[in-house]
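Encoded as structure tokens, the structure appears first; notes follow it.
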Amino acid sequence: MSGSYDEASEEITDSFWEVGNYKRTVKRIDDGHRLCNDLMSCVQERAKIEKAYAQQLTDWAKRWRQLIEKGPQYGSLERAWGAMMTEADKVSELHQEVKNSLLNEDLEKVKNWQKDAYHKQIMGGFKETKEAEDGFRKAQKPWAKKMKELEAAKKAYHLACKEERLAMTREMNSKTEQSVTPEQQKKLVDKVDKCRQDVQKTQEKYEKVLEDVGKTTPQYMEGMEQVFEQCQQFEEKRLVFLKEVLLDIKRHLNLAENSSYMHVYRELEQAIRGADAQEDLRWFRSTSGPGMPMNWPQFEEWNPDLPHTTAKKEKQPKKAEGATLSNATGAVESTSQAGDRGSVSSYDRGQTYATEWSDDESGNPFGGNEANGGANPFEDDAKGVRVRALYDYDGQEQDELSFKAGDELTKLGEEDEQGWCRGRLDSGQLGLYPANYVEAI
């Protein structure tokens, strides 16, 4: 027997050189266009994150700057603390710049390169993809035709081998069977001879076609290599370009290498190191401690021309440097805060008590009883006047009430010189509110 045929012996490889396996290289061109879109989406999402973070920093700085300015901290440490808010504002601006660079530079750069590198066709797809497809198909067409002939020749040869083996088996078995006549035996022998001739013919043809394929293979490889290198050059441009873009993105994101960013933290450190505890203590001693001036009691001659009163006189609001006295609670509010509200917040850094000394508890604003007609401003009055809100009001301080137009509340005192009244909500909350925001019911 000249050979054997076994269909299971056929191997299907995944090599680039197999017919049609160039399609992965062609698909890479389409993938490159999609990857440009993916990178632009990636940059857009990061830009949104930068924008949101910048806004959060701004909101945080605004809120805490107000709290610090209205809080009890004072002096150089207050300035150091406030420097953190300045840092947040500046870093917010830098992250806004990052967002702008990502969108206006990096994303636009990718978009423009993609537009120049890929050209859409009217019928769909890209010109570059079609050119690669046509190039590979043209280079592979002659070799693919030879491979088709080779497969047919191989199949014919293997089939002839199979028939030869079957004929030989029948001829050998007939020798042991008594029922087979000499004439039948001769036919079986002739069949074996004919199959051997077929095997010889198909083998010669198979070998000839295989030789022809071998001759055309170098030209086939050269043509395929040429088209593949063109695709490689196109892909190389994409890879190099996207690497440059990623480096640009890194440069924009890496604020650690930004001179402005480093300057922000140098300034912050200087502001913090500028805080001086001893200076702050001296300031507090001179403005709120034993270092304050005092009109000590002195003997005063009776003057008949002056009105004589036996009741305790109220001390008129005394103008202090950078502060005004509020008659609502007897506290001094810094002029920097006077623009926010013309009364006293739950805590004002310049708070002083301007009451003259008396052994009568009526002069104590924190006393629990009344004397000489003086009421405790912090006591929950049992009586009051019901009023209705004309407008919405959101309290700006902890000691202010918040209400909506139409809400009813209880007015507990008369309007002070700066237009504020004390009142109580139905929930029991006590606080101040603008007098002209309500009307009597």
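Every residue gets a Cβ built from N, Cα and C, even glycine.
As annotated by Swiss-Prot, domain 'F-BAR' applies to 10-280.
In this structure, Lys127 (mutagenesis position) is part of a helix by DSSP. Lys127 (mutagenesis position) has a Cβ environment of 12 other Cβ atoms inside 10 Å. According to Swiss-Prot, the experimentally introduced change Lys127 to Glu is described as follows: Abolishes membrane tubulation; when associated with E-130.
If you draw a 10 Å sphere around the CB of Lys130 (mutagenesis position), it holds 16 other CB atoms from the protein chains shown. Here Swiss-Prot notes a mutagenesis experiment, Lys130 to Glu, with the remark: Abolishes membrane tubulation; when associated with E-127.
Here Swiss-Prot flags 382-441 as domain 'SH3', drawing on sequence analysis.
Secondary structure at Glu400 (mutagenesis position), as computed by DSSP, is strand. For Glu400 (mutagenesis position), the Cβ neighbour count at a 10 Å cut-off comes to 18, with all displayed protein chains included. What Swiss-Prot says about the mutagenesis result for Glu400 to Arg is this: Impairs interaction with DNM1.
Around Pro434 (mutagenesis position), the C-beta neighbours below 8 angstroms that are at least 6 residues distant in the chain are Tyr393, Gly419, Trp420, Cys421. One entry in Swiss-Prot concerns the mutagenesis experiment Pro434 to Leu. Its note says: Abolishes interaction with DNM1, MAPT, SYNJ1 and WASL.
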Inquiry  = Using the alpha carbons only, what distance in Å do you get between Glu400 (mutagenesis position) and Lys127 (mutagenesis position) once rounded?
reply    = 71
